[in-house]
Amino acid sequence: MAILKRGARKKVHQEPAKRSANIKKATFDSSKKKEVGVSDLTLLSKISDEAINENLKKRFLNATIYTYIGHVLISVNPFRDLGIYTDAVMNEYKGKNRLEVPPHVFAIAESMYYNMKSYNENQCVIISGESGAGKTEAAKRIMQYIAAASSTHTESIGKIKDMVLATNPLLESFGCAKTLRNNNSSRHGKYLEIKFNNQFEPCAGNITNYLLEKQRVVSQIKNERNFHIFYQFTKGASDAYRQTFGVQKPEQYVYTAAAGCISAETIDDLQDYQETLKAMRVIGLGQEEQDQIFRMLAAILWIGNVSFIENEEGNAQVRDTSVTDFVAYLLQIDSQLLIKSLVERIMETNHGMKRGSVYHVPLNIVQADAVRDALAKAIYNNLFDWIVSRVNKSLQAFPGAEKSIGILDIYGFEIFEHNSFEQICINYVNEKLQQIFIQLTLKSEQETYEREKIQWTPIKYFDNKVVCDLIEARRPPGIFAAMNDSVATAHADSNAADQAFAQRLNLFTTNPHFDLRSNKFVIKHYAGDVTYDIDGITDKNKDQLQKDLVELIGTTTNTFLATIFPDTVDRESKRRPPTAGDKIIKSANDLVETLSKAQPSYIRTIKPNETKSPNDYDDRQVLHQIKYLGLQENVRIRRAGFAYRQVFEKFVERFYLLSPHCSYAGDYTWQGDTLDAVKYILQDSSIPQQEYQLGVTSVFIKTPETLFALEHMRDRYWHNMAARIQRAWRRFLQRRIDAATKIQRTIRERKEGNKYEKLRDYGTKVLGGRKERRSMSLLGYRAFMGDYLSCNESKSKGAYIKRQVSIKEKVIFSIHGEALHTKFGRSAQRLKKTFLLTPTTLYIVGQTLVQNAMTYTQDYKIDVRNIQAVSLTNLQDDWVAIKLASSGQPDPLINTYFKTELITHLKRLNDKIQIKIGSAIEYQKKPGKLHSVKCQINESAPKYGDIYKSSTISVRRGNPPNSQVHKKPRKKSSISSGYHASSSQATRRPVSIAAAQHVPTAPASRHSKKPAPPPPGMQNKAATRRSVPNPASTLTASQSNARPSPPTAATRATPAATPAAAAMGSGRQANIPPPPPPPPPSSKPKEPMFEAAYDFPGSGSPSELPLKKGDVIYITREEPSGWSLGKLLDGSKEGWVPTAYMKPHSGNNNIPTPPQNRDVPKPVLNSVQHDNTSANVIPAAAQASLGDGLANALAARANKMRLESDDEEANEDEEEDDW
């Protein structure tokens, strides 16, 4: 089967199109990681909490922790280092759109920095999630990226960058602690603003602190720790500090050892202490300031070691005054005054506007412990606020701030077994952040659709404003307002204040988001229902240090302590100081106002498990977080309009490869408007119009499946281009290999002769002149090629048969044929078989049709060494009996055209095989039963076959047994070929394109490479001969095994050379006589007339011309594929007929006369003979000048070579057969 090649393209030279400056050339991303799940939750086919969880789980287990919801980043804490925050990874995100790279916190940072520069807008990122979900880590990575991405032109800019980064270890040490859920939990909230100058370089910064958890200083639950700085200081303090401040190990202090957890996994306190000291130096804290900070920390630790006992009156008394003396030394206050402030409380009585009496009320042990702890908490809280203000002072040292990027890292939503005032404050702030998240997200979405004039369907969502009002409202009063009223009513008694607050809570029972339960109340937050304890909640809301403690600190001689406690006691003031609830409401509203002035980005963090394990994924816990974070609503809001949107330029840059209007060979060629380019891309990609809308500046795609289809087509583009390049390269290499093989074969044949012809000659000797020869066996091109079914190739029918019958060895001979099958009481049948010969075994393969699929099975497996003899007749039939030496099987009787070649291969493999040739074939029809098959001459038998009936073979008389193989014909001479081409062009007028359209289309069977049908005498063998190389087809040197079909109408613009003209150049150029002088002009010759030798009913195709035996027609064109273009004598119909069915009409004696401009008469057309030989008529008068003839021939040869070069890709010549 010939290799099909595409026709060559007509290449038109064009100037390369200028690529738009806004569209980048597409490149194949070889480092692209195979995606697990979807990188954007809006692309989920099904939207549900379970589907979101399943997608996050797949990515988490694949070490992919980041996922988008539109522009919102979802981050799952991996609890391990994934190596995704290196400088190399950071560089991959610089200057990239978020769709060009996988989801990452660096992509959010790049987007903020880019938007600030491009749109001159303030940016902020809101990081939310529960404790231990990775909020602080995300904030650190954003600061890391912005510091690295922004340019540095001056030393001061570089210093600001270093200071911004130094705030992380400093504030982590003083504001983070180990909890049961997180080893580095932020116990405060902060909003860091990085300010940039007009060149977008960081030039300043500011930190706002929110609600430090002061209670952690004095008490922690079991297996938790105090703030990191206490353990860093007690473990890593220098000898000078230990001597000056009396620093001991953490086990020696109540505040650090009471919870039973001194160390924590993944935390190195000594190393972190050095990082803290380094950060202090970078920020600009002097050594004296550092000494005072650590002096206060030592004082807090020693305050915690102050303990009390009961005196004789049952009041509190300091157990060890040496401890209070050392605390007084550290705070630089009077020791007795300190003791008095810890065990007594000053009370004043008022009489209207007059000041009343002052009383010193002694405290019991519980009250004294509370006063001690209040002093420690006050010192640490004020120290933390001073550190934040000191950092801000350093960051504001450089003027010129224009725009800013804000990073909000705030505590996550908290639900504990016992929840008090701290939890209601934390959860209130998270409610406010959720509110602004929903408002800004939905508002931004609505504004986008309105701006782009896009139609969309609004989505319902839960607005938690009602919960925020429940907590913060003043009219009607909310929970904080009710708490303030209770404190004002019973300020002197905490228990009374709690009872008053419980009574006021009855006002909220009608609110659907509130529930009252005895001494507890429930608020139904967006993240879940939280139960709060009433006991002690009002006292925490006061947030006031006792006036006597304030007066105590006012007596200090330490200027640093006086600095961090700037407020003095105003005993005359009657105005109620602000409570903790007032402060948190003001801070939250200020935060919302600040965030509303910036363009927000969002990071929603998720904690996958409580075990802090990198391999555990708790579905139940994650599902709870998905619900209270509102991820499903966020996805629905995002997809309420469209799952994907992109500006025209970016969309074209991404997908222009999908449209031939916009691209060629990977280059962007579109010169028009980008909107038109978008339309062409969507149109050429067959995207339905209802799946997208075009806005003013952006394209909006409805469903994620549409985007998947576009991305898939874009990916396949690169695969298709690679396949085309590979195909062209393989074709080039194969042509080189074929050319080299042809040259090598020619050289070997010149030196040693053709091995296939040698094998043929050896086979002729094997028969020893004892058997009549068939005409096809004597052809000069006949050679013993062996594997006619191409079994040894990877993709062929022979290889398929070989695999079916499980043959592992190399096949040296393969052919289709027949085998005689006998049945008891019935006539023998000739069944189709396939014969495969390997170096050791002869296989006879049968075929059966099973469910419309051909199945091949082994009928015989014969060891070559077990073959005793082969038996043949002495006539030209093709029957062979394989006689086995010892076997329980009968001897197979087979029929194949290439019997001589099969016997030759068997003889070479087993020299002991006897070749028995006689008038009959003898073989064992059954084991032990000898059977004889006679052969007789019958001229009525088929010319190319035989008749088998009743153990008798009837066949025509063949060639004599001693007939020799014809000499292989010489190849065409290039000069004669050129002469022939020149003559052909001169003698016949080329058919115009318009005329070619009227030529009948070739029969449908010829389009499938099917040869013309054989004459009726050969049709009884057509089925078996169809897959056998026809020796008759080897008459022409340019033919291959598969007979080519005649050209279609579209390829017949130029007529082919006549067979007679081709015959003129068959190796006789040395004897060509000089042409005679030009004769006078003659009339135009008529077409040759042919007569139908057989009936040709045709296949029903309109391009065929049905004929009856004896019909006479004109033959206007003859093709080498076996078809001729015929026309009725009256010219009423024209069509294709098989050449083998036609013979020259006896009354046709017209010889065409030569044209005026040539001096060589045109030869007569070949007559097609039944024996497949040609009787060529050579003109007698060829007596012109040899020089003129050679000149014309060379000119024609040059013209032919030029034409062949132009059409080389379209019509490559078939490889020449060697046999």
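A Cβ is built for glycine as well, from the same backbone N, Cα and C atoms used for every other residue.
Feature annotations, reproduced from Swiss-Prot:
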| type | residues | note |
| --- | --- | --- |
| BINDING | Gly129, Glu130, Ser131, Gly132, Ala133, Gly134, Lys135, Thr136 | ATP binding site |
| MUTAGEN | Val164 to Ile | Bypasses the requirement of SHE4 for proper actin cytoskeleton polarization |
| MUTAGEN | Asn168 to Ile | Bypasses the requirement of SHE4 for proper actin cytoskeleton polarization |
| MUTAGEN | Asn209 to Ser | Bypasses the requirement of SHE4 for proper actin cytoskeleton polarization |
| MUTAGEN | Ser357 to Ala | Leads to a depolarized actin cytoskeleton and a strong defect in the capacity to internalize STE2 |
| MUTAGEN | Ser357 to Glu | No growth defect, but leads to a partially depolarized actin cytoskeleton. Accelerates the constitutive internalization of STE2 |
| MUTAGEN | Glu472 to Lys | In MYO5-1; temperature sensitive loss of function |
| DOMAIN | 719-739 | domain 'IQ 1' |
| DOMAIN | 740-765 | domain 'IQ 2' |
| DOMAIN | 771-961 | domain 'TH1' |
| MUTAGEN | Trp1123 to Ser | Abolishes interaction with BBC1 and VRP1 |
Additional residues surrounding ATP, by Cβ distance to the Gly129, Glu130, Ser131, Gly132, Ala133, Gly134, Lys135, Thr136 centre under 8 Å: Asn77, Asn182, Ser185, Ser186, Gly412, Thr605, Lys607
Local backbone state of Asn209 (mutagenesis position), from DSSP in three classes: strand
Within the domain 'IQ 1' (719-739), residues counted as helix, strand or coil by DSSP: 21 helix, 0 strand, 0 coil
Residue pair Trp1123 (mutagenesis position), Gly132 (ATP binding site) - Cα distance, angstrom, rounded: 84
Integer average pLDDT (0 to 100) for the domain 'IQ 1' (719-739): 93
Distant-in-sequence Cβ neighbours of Lys135 (ATP binding site), under 8 Å, six or more positions away: Ile127, Ser128, Gly129, Ser186, Asp409, Ile410, Gly412, Ile603, Thr605
Of the recorded positions listed as Ser131, Gly134, Asn209, the one whose CA lies nearest the CA of Val164 (mutagenesis position): Asn209
Helix, strand and coil totals (DSSP H, G, I; E, B; other) for the domain 'IQ 2' (740-765): 24 helix, 0 strand, 2 coil
Inter-residue C-alpha distance, Ala133 (ATP binding site) and Glu472 (mutagenesis position) (nearest angstrom): 27
Distant-in-sequence Cβ neighbours of Asn209 (mutagenesis position), under 8 Å, six or more positions away: His188, Gly189, Lys190, Phe384, Asp385, Val388
Among Ser131, Thr136, the most crowded of the binding-site residues [Cβ within 10 Å]: Thr136
Cα distance (Å, whole number) from Glu130 (ATP binding site) to Asn168 (mutagenesis position): 20
Candidate nearest Glu472 (mutagenesis position) in space, where candidates are the binding-site residues Glu130, Gly134, Thr136 and distance is Cα-Cα: Glu130
Cβ neighbour count within 10 Å of Asn168 (mutagenesis position): 19
Three-state secondary structure, which DSSP defines for Trp1123 (mutagenesis position): strand
Candidate with sparsest Cβ neighbourhood (10 Å radius) among Glu130, Glu472, the listed recorded positions: Glu472
